[in-house]
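Over in Swiss-Prot, the protein carries these features:
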- 542-776: domain 'NR LBD' (DOMAIN)
- ASP481 to Arg: Disrupts dimerization and decreases transcription transactivation (MUTAGEN)
- ARG488 to Gln: Loss of chromatin specific function and reduces chromatin remodeling. Abolishes interaction with SMARD1 (MUTAGEN)
- LEU501 to Pro: Abrogates DNA-binding and transcription transactivation. Abolishes interaction with POU2F1 and POU2F2 (MUTAGEN)
- LYS721 to Arg: Abolishes the stimulatory effect of RWDD3 on its transcriptional activity. Diminishes NCOA2 coactivator activity (MUTAGEN)
- GLU773 to Ala: Abolishes interaction with NCOA1 and reduces transcription transactivation; when associated with S-656 (MUTAGEN)
- ASN260 to Asp: In strain: SHR/OlaIpcv and Brown Norway/Crl (VARIANT)
Amino acid sequence: MDSKESLAPPGRDEVPGSLLGQGRGSVMDFYKSLRGGATVKVSASSPSVAAASQADSKQQRILLDFSKGSTSNVQQRQQQQQQQQQQQQQQQQQQQPDLSKAVSLSMGLYMGETETKVMGNDLGYPQQGQLGLSSGETDFRLLEESIANLNRSTSVPENPKSSTSATGCATPTEKEFPKTHSDASSEQQNRKSQTGTNGGSVKLYPTDQSTFDLLKDLEFSAGSPSKDTNESPWRSDLLIDENLLSPLAGEDDPFLLEGNTNEDCKPLILPDTKPKIKDTGDTILSSPSSVALPQVKTEKDDFIELCTPGVIKQEKLGPVYCQASFSGTNIIGNKMSAISVHGVSTSGGQMYHYDMNTASLSQQQDQKPVFNVIPPIPVGSENWNRCQGSGEDSLTSLGALNFPGRSVFSNGYSSPGMRPDVSSPPSSSSAATGPPPKLCLVCSDEASGCHYGVLTCGSCKVFFKRAVEGQHNYLCAGRNDCIIDKIRRKNCPACRYRKCLQAGMNLEARKTKKKIKGIQQATAGVSQDTSENPNKTIVPAALPQLTPTLVSLLEVIEPEVLYAGYDSSVPDSAWRIMTTLNMLGGRQVIAAVKWAKAILGLRNLHLDDQMTLLQYSWMFLMAFALGWRSYRQSSGNLLCFAPDLIINEQRMSLPCMYDQCKHMLFVSSELQRLQVSYEEYLCMKTLLLLSSVPKEGLKSQELFDEIRMTYIKELGKAIVKREGNSSQNWQRFYQLTKLLDSMHEVVENLLTYCFQTFLDKTMSIEFPEMLAEIITNQIPKYSNGNIKKLLFHQK
C-alpha cells in the first residue's frame, strides 16, 4: 500500500511523536499521517549503512511497537527517516542485488550465517529481539480503530482475497512467494516458538502472519518461482544455470551424445578442427551441427559400470595429452585439456586424455582405442601436429601417432624415456615367430632329434643305448621316483632308464627307420629311371606293402612297461616280494585285457569266449613277457619283473623263491638261446593267448580256429623275414613252436604255487581284487581237468 495513506481514526488530532522514542532508540515514522498508532523501531545494532550491507541480506531488523503514548519530536524523526530512506535507495542503486540469495531468503532457506534463522516465507533477520507489546502502554481501542480504517482503505482489486497486516504493510500473496510443504511446516514451528501473550490471553500474531515485502523492488526473471504457484522453488532457473555446471553444456556441443548402456565405449570421431584460413586471411569456422557424429557407447563388465551414458565433462587440468588410436595430422586446440567420461569408475581417479587428429579417420567398428596416459611435458602445439605420414590426405595406422623426442613401439605405446635415434624394439608377439623349442621327453633338455623312436636329447640317446647293450643292472637307492631333469639326470641311472622305457625308446626303432629310408631311396631311384627312359617298363622284384601287417599292429598295441613301486631301501623278504609281485600282476592283467581287445579279429568272438581265453592264458602272458624282458635286459640271467624290481641271485635264495624263479628263468634262457626277434615274440605271445580252451570248446569255435591259424602263418612270415629264403625256416619254426608247447608245463607249476598261496591264509599274501576273482573262477576248472591244451607237437 502507499506509505502516505492515513491510518489515523477520524476526529482525533495528530500526535507529534511516540513516547518510545526517547527510551528505546531512534524511531522512524514510516507513515507521516499515523496518529497514536503503530510506530516502527529501527534497532540500534545497525547504526550505519555499511553495517546494513552484509553477507546475504541488506535488511534491518524492523520491530513494531503498538502504544498509546506520543512524543514531541515527530518532525525531527521524520527528517531522519527520510535521510535514511534516501541512503538506502542510493545503496540499492549502487549495489546490484544477488537474485539467487534473495530468492533463497524469500523461500526461507538457511544460508549459513551464524545469526540467521529460518522463518518460513519471511526473510531472515539478525536475532536481536522479537515483536512484543509494551506493558502498560497498550490501547486496544486505538488498535481496533486503526485496523478497521486500514481494512477500508487498502483493498486490492486484483486480488480481493489478499489481506493486510496490523502494521499496514501488504502481505505477500501465494502467487508471489509460493509455499512448499517444508516452508509451511517451518512457519508453523516458528509461530509456536515466537508467539507471545499479554496477560496470558492475547496472542502476539494474527493467524495470517504478516511479513515485510522488502524484495518488491527487485526485478525477477521470467523463470522466477513467483510466476507459477505450482512450480517447485528448486526448479527455478535462477538457481540452476547449465552454463555454470559444465563448459560443455551447450546445445550444439558435439561432445554431448546419446548412448545406450549395452553398447561398447568407442572414441569420438570428430571433424577436422584445425582452423582453415582463406586467401584474404579470414578464418573459416566449421559448424559443429553439420558433422555427423557417432554415438558414444558405454560398456558394462565386472569392474566398470557406466551410470550416465554419453555424458562427457571437460576439465582444465593443464598441458596434459595422451596418445590414442587415431590417425591424422591435426590436434584439437593448442592446449589439450583433460576429458573424463562420467560414470566410469577408475582407480586412483585418473582420466583419459585424448590427443588425436581428426583430419581423416579410419576407425574400424570392431576395434577399441588404446589409450596411453603420458605425463605433462612442455612441448609446443606445433610439435604435436607432427606424426608419421603427416598430411591431410595421408592415413596412419591404428595407434601410430608419434611425438618428437619419443620412440613409438609397434603396439602403439610410446616410451618417453627412449632416445629418438634408437629404433623401437620389436614386440613380444613378433619376436617369437618360430615354433617353441622341442624338449627331451626324458630329462626336459632341448631335444636334438628323434632317437630310438622318441624325441630326446643326445645325452639320453647315448645313455639308453649303453644301458640296453651293456645289460646293466641298475637299482634305485630311493623309492624309484627320483626327479630326472637336465641337472639331476645323472644322479639315478635306474630312474632315468625307467623314464626312457616309459617314453617308448626302443633299439628296434632305429633299424625300422633305416629300412624305411632304404625303401624310399629305392623307390626314388626307380622313379628317376622311369623318367629318364619312359619307353622302358620296369617291374620291381618286390613292392613294399602299403597295407599294415598284423605284426605292425601288434607292435602298436603292445602294453607299456609297468613299475612295481618296490622300495629297495627296505630289507628284502619273501612275503614282501611276493605281495609286490601279486600287485604288479594284477595291473598287468588289466593291461593284458586291453591288449587282447585290440587284437585284430578277437573282438569278433563271443564275449564269453573272450573272457574264457583271458582266464586260461593270463599266466602264459605274464610269464612269457617276463622272460622277454629278462632276455632283453639281462640276457636271461636275472628276472626283470619291472625296472624297479629285478630278482637277482641274492633274492632268489630267499625261502620259497628259488623253485619258482627257476621255472621263469627257463623261458628267458630259451629266448636267449634261440635269439628270438621282436616280431617273432609278438606272434608267439598272441598264440599263447589262443593256446588253451575248455574241453567242450568255445561258442565261436570256428572263428577262433581261423584267428589262430592266421597268427600261425604270421609267425612263419616273421621267421622268413628274419632268416630269408633258407632251408632253416622250417627248423626254426619247429624250435619256436616247441617253446610254445613247453610253456604249458612252466605255467602249470606257477599256477600250482599261486593257487596254494591264495588258499593258504596263514601266509597272508595279498592279492588284488581282479586277480583274486580270476583265480577263484579258475581253480575249479583246473581241479576238474576241464582244460584242453592246444599243442603243436605230440609228446
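The backbone N, Cα and C atoms fix where each Cβ goes, glycine too.
Within the same chain, residues at least six positions away from LYS721 (mutagenesis position) with a Cβ under 8 Å of its Cβ are GLU679. Across the residues of the domain 'NR LBD' (542-776), the predicted structure has a mean pLDDT of 90. All protein chains considered, the CB of ARG488 (mutagenesis position) has 13 other CB atoms within 10 Å. With ARG488 (mutagenesis position) as the anchor, the candidate mutagenesis positions are ASP481, LEU501, GLU773, and the one with the nearest CA is ASP481. Rounded to a whole number, the distance between the Cα atoms of LEU501 (mutagenesis position) and GLU773 (mutagenesis position) is 31 Å. The Cβ of ASP481 (mutagenesis position) lies under 8 Å from the Cβ of CYS495, each on the same chain and at least six residues away in sequence.
Ranking the mutagenesis positions LEU501, GLU773 by other CB atoms within 10 A of the CB puts GLU773 at the bottom.
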